[in-house]
Amino acid sequence: MEKFAPEFHGEDANNRATKFLESIKGKFTSPKDPKKKDSIISVNSIDIEVTKESPITSNSTIINPTNETDDTAGNKPNYQRKPLVSFKEDPTPSDNPFSKLYKETIETFDNNEEESSYSYEEINDQTNDNITARLDRIDEKLSEILGMLHTLVVASAGPTSARDGIRDAMIGLREEMIEKIRTEALMTNDRLEAMARLRNEESEKMAKDTSDEVSLNPTSEKLNNLLEGNDSDNDLSLEDF
């Protein structure tokens with residue numbers, strides 16, 4: 001049968017723990033330094049000595065290391081910590097490298113109302129050439145956007161891998177946008193063709209029907225006879241419908 005260590009509870013366990021800490025307290029403490037102050041921290045009624053180290057300012061960037069040879073604070077060297085990141089002041093509008101790019105962007109997308117909205121001829125034109133022409137213009141605009149974004153990325157100070165990653169992501173986004181626009185345009189073209197066929201069928205029916213007479217189906221004739229004759233023998237049943 002296995003043997004287990006004895007268990008202690010209550011006051012007996014507290015006394016044994018206190019004796020154990022007092023027995024090992026001298027093994028881990030270093031010789032006292034007259035220049036360092038000692039503080040006592042009480043943890044669960046057990047006194048443990050903690051050596052107070054030299055202070056380091058936490059809210060300042062200046063570190064004052066302790067010099068054991070000099071006792072005066074005036075002779076202690078001050079080390080200025082260098083900032084991890086340095087920022088330059090914003091350039092003036094005339095020196096801004098992106099001002100020309102911004103101007104070209106505004107000029108590219110300004111005053112393009114004819115290309116950005118459907119005209120009357122484009123709405124009534126059912127040919128595939130119209131859709132293809134619009135897709136070509138969309139592709140051209142997206143290519144210009146990609147070129148300007150690429151220029152902006154190259155102008156910025158970044159690693160080569162980051163620039164390549166952004167360029168690849170923008171190319172993938174461009175291809176995805178073109179595919180979505182192409183699919184939507186083809187669906188629109190199919191709808192327009194279906195509407196044109198229905199319109200042609202209605203026009204053919206109207207052209208063939210030149211008489212002013214209106215023909216009634218069998219159910220309508222029975223209803224008409226019932227209203228005109230007022231005869232009980234002409235009552236309708238559910239089977240008539």
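Backbone N, Cα and C atoms are what each Cβ position is placed from, and that goes for glycine too.
Quoted from Swiss-Prot, the note attached to the mutagenesis of Phe87 to Ala states: Almost complete loss of viral transcription. Complete loss of interaction with host phosphatase PP1.
According to Swiss-Prot, the mutagenesis experiment Phe98 to Ala carries the annotation: Complete loss of interaction with protein M2-1. Almost complete loss of viral transcription and loss of localization of protein M2-1 in inclusion bodies.
Under mutagenesis, Swiss-Prot gives Leu101 to Ala with this note: Complete loss of interaction with protein M2-1. Almost complete loss of viral transcription and loss of localization of protein M2-1 in inclusion bodies.
Quoted from Swiss-Prot, the note attached to the mutagenesis of Tyr102 to Ala states: Complete loss of interaction with protein M2-1. Almost complete loss of viral transcription and loss of localization of protein M2-1 in inclusion bodies.
The note that Swiss-Prot attaches to the published mutagenesis Thr108 to Asp is: Loss of interaction with protein M2-1 and loss of localization of protein M2-1 in inclusion bodies.
Annotation note: Gly172 (mutagenesis position) sits in a helical segment as assigned by DSSP. In Swiss-Prot, a mutagenesis experiment is listed as Gly172 to Ser, annotated with the note Almost complete loss of interaction with the nucleoprotein.
Swiss-Prot gives this note for the published mutagenesis Glu176 to Gly: Complete loss of interaction with the nucleoprotein. Counted within 10 Å of its Cβ, the other Cβ atoms near Glu176 (mutagenesis position) come to 10, all protein chains included.
Here Swiss-Prot describes Asp233 to Ala as a published mutagenesis experiment; the accompanying note says: Complete loss of interaction with the N-RNA complex; when associated with A-239.
Swiss-Prot gives this note for the published mutagenesis Leu236 to Pro: No effect on the interaction with the N-RNA complex.
Quoting Swiss-Prot on the mutagenesis of Glu239 to Ala: Complete loss of interaction with the N-RNA complex; when associated with A-233.
One entry in Swiss-Prot concerns the mutagenesis experiment Phe241 to Ala. Its note says: Complete loss of interaction with N and viral RNA synthesis.
Neighbour density for Gly172 (mutagenesis position): within 10 A of its CB lie 10 other CB atoms from the protein chains shown.
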